[in-house]
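Enquirer: Annotations per Swiss-Prot:
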| type | residues | note |
| --- | --- | --- |
| MUTAGEN | PRO10 to Leu | Loss of binding to host SKP1. No effect on viral replication stimulation |
| MUTAGEN | ILE17 to Ala | Loss of binding to host SKP1. No effect on viral replication stimulation |
| MUTAGEN | CYS112 to Arg | Complete loss of viral replication stimulation; when associated with A-114 |
| MUTAGEN | GLU114 to Ala | Complete loss of viral replication stimulation; when associated with R-112 |
Amino acid sequence: MGLKYFSHLPEELREKIVHDHLQQERKKEFLEKAIEDSCRRHVSLLKSDPSPSEMYSLSKFLDSLADYVGRQFNTRCLIKWRKDVPANIKFQVMEEQHLRLYGFLDMDDLSCRELLPPEEDDDITYEDGMIVNCSELDKLFAALGIRVVYITVSNNCICTPLNKDIVIS
């Protein structure tokens, strides 16, 4: 609503609109802080040797965060794994994603794709039952006109596209 029309509204309605807007902003700030705190808690798992329950927690958190980010941007959101994340962590999380989506179906196929060529020095993601290089996936999505955003996981941070300030180191 333009400011020109806003100034002509009754005082009570203007106050209600301002109050509702501020309430939405406070909710958004609270949620961003909660996401930041959760990222901080989960980033510590990237440096240690996490237990199976911690891996499950990390996987569930990243999936929930990807769903939320996807809804906020009204597009597909994937988890981009940087090269510096230990292989055992990223592949366990991707395996957990696969199990949630497909059960034990095609688990052998997923295991074979863990062995990416050593000359491939690219970030990877899990998409539709496969582990793929992000650069190849970006080219494919661009050619198809599909917009995608990423949650980037590296050895010492989890970055979201929600707010550039939510970079946890």
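Every residue gets a Cβ built from N, Cα and C, even glycine.
Just so you know, the substitutions we noted aren't modelled in this structure.
Any idea what these are sitting next to in the structure?
Expert: In the three-state DSSP scheme, PRO10 (mutagenesis position) falls into the coil class.
Take the CB of ILE17 (mutagenesis position) and look out to 10 A: across all protein chains shown you find 13 other CB atoms.
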Enquirer: Could you round the CA separation between PRO10 (mutagenesis position) and ILE17 (mutagenesis position) to a whole angstrom and send it over?
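Expert: It is 11 Å, counting Cα to Cα.
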Enquirer: Can you tell me how many other Cβ atoms are located within 10 Å of the Cβ belonging to PRO10 (mutagenesis position)?
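Expert: Step by step: centre on the Cβ of PRO10 (mutagenesis position), count other Cβ atoms within 10 Å, giving 8.
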